[in-house]
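Asks: Okay, so Swiss-Prot annotates it like this:
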BINDING   His211, Cys253, Cys256  Zn(2+) binding site
DOMAIN    158-299  domain 'CMP/dCMP-type deaminase'
MUTAGEN   Ser257 to Asn  In tad3-1; affects its association with catalytically active Tad2, leading to an impairment of enzymatic function
Amino acid sequence: MVKTNISKNSPKEATVPELDWPFKLIKSHLETRKLETENVWIACFEPKYASKVTQYVKQIRSKQKESLLHCNRLRRIQDENGSLELQIIICPEKSMTANEIGKDFEDLGIVSKMIFLYAVPAFPPLTDEQFHEWNSVWPVSYRKHVQRQDVFTVHELKRIESILEDLINAAGASHKHGEIGCAAAIYDPTTDTVLAVSVDERSKLKNPINHCVMNAINLVAKRELSRRQNRTDGSKDRYLCKDLTVVMTHEPCVMCSMGLLHSRIRRLIYCKKQPLTGGIESLYGIHWRAELNHRYLAYSGWNKPVPSIKENIHV
């Protein structure tokens, strides 16, 4: 059960700390990758040359890599004698040689203590953990993605739990009739309304794409079409499943994960992962890929007695 002894506010509006959520945020492969580095030329010099060196770096901007802009250009350190010295990223290793940089410095009247290769983080950090580790290698900029910050109220978690229990019952009943024992619901937290509930119907309809998620998305579309055709007020049209929450018994397959992405959902919550066919916790990580034009939050691991499904089944 969801914990309710949480906040100073009323139980309904109280926010639940993330540590008390009954599920865990699924991080993308980019958020869990280990430190990867790229070699760059670093120049070490006294602070009095800072203006000339930074101007020089600007002049050779064509030799820079935009992919390294997350690395702070300059860092301050103390030498063996306790004196302040500056270190600056000149350019990637392949762009110039140390001799070329040294010759340019000599022409500009810059005295460098040392020009050396150094491995800096190759990618920007996406999590607190990555930031703390990578920033110790070389200072990097980090801005927590606003879409990664989520809030659940006690009422909302209880409501989602109730929806999930109904889904488990529906999936179990469907399984007894020869279908794959999984189910999905689409929920609007802003109106506290369940817009669609569906089970898998591949066997019943003799159609391999009638997965529970695709059926639920279709029901939302039909509901919205009917509302538009019969409305008498000036209410706005809903764009697909924008900002909605999807609750499932099992991890969706790649097709359904993409269907949810195209439908512009805000978040997905499910109990059990499908390690061989899932589109979320696999390397696909479809819910949060930088190269796609939409991303949604995904949570899993809610310990509920969902029907058992073979690992090679595409949910």
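Glycine is no exception: its Cβ is also placed from the backbone N, Cα and C atoms.
Describe the structural context of each listed feature in the structure shown, including burial, neighbouring residues and relevant distances.
Replies: Every protein chain considered, the tally of other Cβ atoms within 10 Å of the Cβ of Cys256 (Zn(2+) binding site) stands at 27.
The secondary structure of Ser257 (mutagenesis position), as reduced to three states from DSSP, is helical.
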Asks: Neighbours of the Zn(2+) site His211, Cys253, Cys256: Cβ within 8 Å of the Cβ centroid, same chain, sequence order.
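Replies: Surrounding the site, in chain order, are Cys212, Val213, Met214, Pro252, Val254, Met255, Ser257, Gly259, Gly279, His314, Val315.
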Asks: Whole-number answer please: how many Å between the C-alpha atoms of His211 (Zn(2+) binding site) and Ser257 (mutagenesis position)?
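Replies: Cα-Cα, rounded: 11 Å.
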Asks: For His211 (Zn(2+) binding site), name the DSSP secondary structure in the helix/strand/coil scheme.
Replies: coil
Asks: Taking the Cβ of Cys253 (Zn(2+) binding site) as the reference point, list residues of the same chain whose Cβ is under 8 angstroms away and which are at least six residues distant in sequence.
Replies: His211, Gln274, Thr277, Gly278, Gly279, His314, Val315
